[in-house]
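*Asks:* Following this message is one structure expressed as structure tokens.
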Amino acid sequence: MPALAIMGLSLAAFLELGMGASLCLSQQFKAQGDYILGGLFPLGSTEEATLNQRTQPNSIPCNRFSPLGLFLAMAMKMAVEEINNGSALLPGLRLGYDLFDTCSEPVVTMKSSLMFLAKVGSQSIAAYCNYTQYQPRVLAVIGPHSSELALITGKFFSFFLMPQVSYSASMDRLSDRETFPSFFRTVPSDRVQLQAVVTLLQNFSWNWVAALGSDDDYGREGLSIFSSLANARGICIAHEGLVPQHDTSGQQLGKVLDVLRQVNQSKVQVVVLFASARAVYSLFSYSIHHGLSPKVWVASESWLTSDLVMTLPNIARVGTVLGFLQRGALLPEFSHYVETHLALAADPAFCASLNAELDLEEHVMGQRCPRCDDIMLQNLSSGLLQNLSAGQLHHQIFATYAAVYSVAQALHNTLQCNVSHCHVSEHVLPWQLLENMYNMSFHARDLTLQFDAEGNVDMEYDLKMWVWQSPTPVLHTVGTFNGTLQLQQSKMYWPGNQVPVSQCSRQCKDGQVRRVKGFHSCCYDCVDCKAGSYRKHPDDFTCTPCNQDQWSPEKSTACLPRRPKFLAWGEPVVLSLLLLLCLVLGLALAALGLSVHHWDSPLVQASGGSQFCFGLICLGLFCLSVLLFPGRPSSASCLAQQPMAHLPLTGCLSTLFLQAAETFVESELPLSWANWLCSYLRGLWAWLVVLLATFVEAALCAWYLIAFPPEVVTDWSVLPTEVLEHCHVRSWVSLGLVHITNAMLAFLCFLGTFLVQSQPGRYNRARGLTFAMLAYFITWVSFVPLLANVQVAYQPAVQMGAILVCALGILVTFHLPKCYVLLWLPKLNTQEFFLGRNAKKAADENSGGGEAAQGHNE
């Protein structure tokens, strides 16, 4: 900004020339025109003692000079003159202005406001029933600078529906259209500014802060808004207090010291200070004097650029200062404009021409800015000069400039102006102008602004940081905010080159949630999330359970998908059972092969011949049924498992039952009866018994499948990390009834052979059958408690094992001994050993008798 730098030097040179010389700056604060705009600017301030000692409603002297207020007033002058010199907005018309000093005091501001509301051509306000045709001295008012003053003037001007456009008042309450129907502003409301502040705190993880506000409407409302926004974002306010305005009384001093003590006790490193410049001046004065440890101060816009605060001695001791200022367009010619008018103020000829015009308002109001006419270099802070030279005050200057253009645009719309002229029928009244300002858009340099329904404009913010390059700070832009915060970390200066930490408790590790201690949510212990839950967000207070189809280990930040679990073919237990299947199936096939090879031998014939082979085939099918249990279950496999296992077993046990019945008959009945019954047990009737038993078992299986069909179930509760898919048995009682046929056959076999006495010199067939049935019962009786206690995932493996062990037991106890005789004891493979002498004789007699009868018949 070279032009602004030149302006700063020119201003300094002018002020040096102005030492001891009388200037005429105050006389430049009024200009005539077709329409007059009022202006309220903080050109000075008063001593607090003067207000305390005031006992009569007389004038209040403004003893201090405010350079910033002077620059803002000159920005309004420049905007008015720019509009008058152009033809884009008000061709053929001139705007005038009447600027007054608010002295930063409500009492002084009220007096100026009353002068604006006085009837044109007079200095008084008359009482009327209807003010519709009332013509005040000014058409609209620019200002004031502070929300405290705007709350007062806003109600004054709203009664007359006079448009008021503030360039700095940002209280959110001023957006209330019922109370302030004629109030507008060219800055965003404090709510937007505080949203930016909360975003800044979140960005640096500053969740343990103090919040202080000035003891006035501005500070109290700001604290209220900040508190609600901070709570919604998980930021804890360790201490919240109000700072009294600057006062030398002992009572006020005690309040300030109490605020400082409580901030120290809260052990915060960041303080949000939403206060007026006077309150901040009071707080920082005592903070520096009493040696408060440096903090990070997040400033409100009202004091971030205040020369009252920036020129405080030893201000650098307070620490780091950050704050947001609304962004505006640059006005590069403003430096030249200020330089020119300051030079004119020192020109005696120019001042003499102004003195020739009598200012009637000065008889009532007094001189507009007494301190402006005798300012000297020491009246202007070096920090303000540096910031102005660097273009750091352009946001406030532009806001004033834009406020003037908003009124000019509204007047342009009201008068229906075009590029050549305006339709001037009669003088425009303030309420007529106001009608055209609602939701109006207007141009100010490169920006297009628009008033919303609440009279606010939407503008971006610049994040400013105080940088100590001299006894007073200089503002540096270190970020922007337009709904999202963008920081320039390389431009930020921190003590020790480390970002301060302001947290009550450390950040929890991954997979941990917060358990609050006390009243503040930011003070907490970290608790691990248990298995099956996870931490969804870093600020969570409870662990979030995983979905049904997910799982998580302890201290998780996310859930993992559950893998399906079933008895897979590749599992070791399945592979072991498949090896056992091969063994049992191999033995059954070997026994079947030997039986077929020795089909005519007494051993095979005594064992039932075809029934013996049929039993071996059924035993093999019984073993093969285990192949239905491994793998991912399906509806078909679940339905087929029990029938495919029990029907072959019924066929096998029915043949063994016939063997047991024949053994019992031969041993316990007379020979004639025994021979007669044995002929039936070895003929067609024997197959009818097998068919009947199989039919009964098939009927039971059909009833089981129809009444209680097993189904594929997805079980989420059995395994912590997997989802179990298995065949669900809907009724264990019905499944037990499916076993009833086989159990009855086995019991009858055991009963028929256990009591039979063996005959000397004969093969003890009853012993093999007894042990075979014992193997059956031991297997399935052991199966019940084992199945009840094993995990559901491995219940199919238990059923597979029971089937194979049962088949192996029958093979080992009944079939393999016969194979042993066929292979290694062929001398015992005789009719006498397997059938006995009586049986052989009876067989021969039956054979001879049959032949004689046949010959007789022939």
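In case you wondered, yes, glycine gets a Cβ from its N, Cα and C as well.
The noted changes are left out; the structure has the residues it started with.
Given the structure is predicted, the values throughout are model-derived calculations rather than measurements.
Pulled from Swiss-Prot, these are the listed features:
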- Thr55 to Ala: In strain: 129/J, 129/SvEv, AKR/J, BALB/c, C3H/HeJ, DBA/2J and DBA/2J (VARIANT)
- Ile60 to Thr: In strain: 129/J, 129/SvEv, AKR/J, BALB/c, C3H/HeJ, DBA/2J and DBA/2J; may influence the ability to form dimers or bind sweeteners (VARIANT)
- Pro61 to Leu: In strain: 129/J, 129/SvEv, AKR/J, BALB/c, C3H/HeJ, CAST/Ei, DBA/2J, FVB/N, ST/bJ and SWR/J (VARIANT)
- Arg261 to Cys: In strain: FVB/N, ST/bJ, SWR/J (VARIANT)
- Arg371 to Gln: In strain: 129/J, 129/SvEv, AKR/J, BALB/c, CAST/Ei, C3H/HeJ, DBA/2J, FVB/N, ST/bJ and SWR/J (VARIANT)
- Leu692 to Ser: In strain: FVB/N, ST/bJ and SWR/J (VARIANT)
- Ile706 to Asn: In strain: SWR/J (VARIANT)
- Ile706 to Thr: In strain: 129/J, 129/SvEv, AKR/J, BALB/c, C3H/HeJ, DBA/2J, DBA/2J, FVB/N, ST/bJ and SWR/J (VARIANT)
- Gly855 to Glu: In strain: 129/J, AKR/J, CAST/Ei, DBA/2J and SWR/J (VARIANT)
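Please situate the listed features within the shown structure.
*Replies:* If you take the C-beta of Thr55 (variant position) and look for same-chain residues 6 or more apart in sequence within under 8 angstroms, you find none.
In the three-state DSSP reading, Pro61 (variant position) counts as coil.
Around the Cβ of Arg261 (variant position), the number of neighbouring Cβ atoms within 10 Å comes to 13. The DSSP secondary structure for Arg261 (variant position) is helix.
All protein chains included, Leu692 (variant position) registers 11 other Cβ atoms within 10 Å of its own Cβ.
Residues within less than 8 Å, Cβ to Cβ, of Ile706 (variant position) and separated from it by at least 6 positions along the same chain comprise none.
According to DSSP, Ile706 (variant position) is assigned to a helical segment.
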*Asks:* Could you tell me the C-alpha distance between Arg371 (variant position) and Leu692 (variant position) in angstrom, no decimals?
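*Replies:* About 126 Å separates the two Cα atoms.
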*Asks:* Measuring Cα to Cα, how far is Pro61 (variant position) from Arg261 (variant position) in Å?
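*Replies:* On Cα coordinates alone, these residues lie 35 Å apart.
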*Asks:* Rounded to the nearest Å, what's the C-alpha distance separating Ile60 (variant position) and Arg261 (variant position)? Just drop the number here, would you?
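*Replies:* Distance (Cα to Cα, whole Å): 35 Å.
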*Asks:* Using a 10 Å radius around each Cβ and all protein chains in view, which of these variant positions has the most neighbours: Ile60, Pro61, Arg371?
*Replies:* Arg371
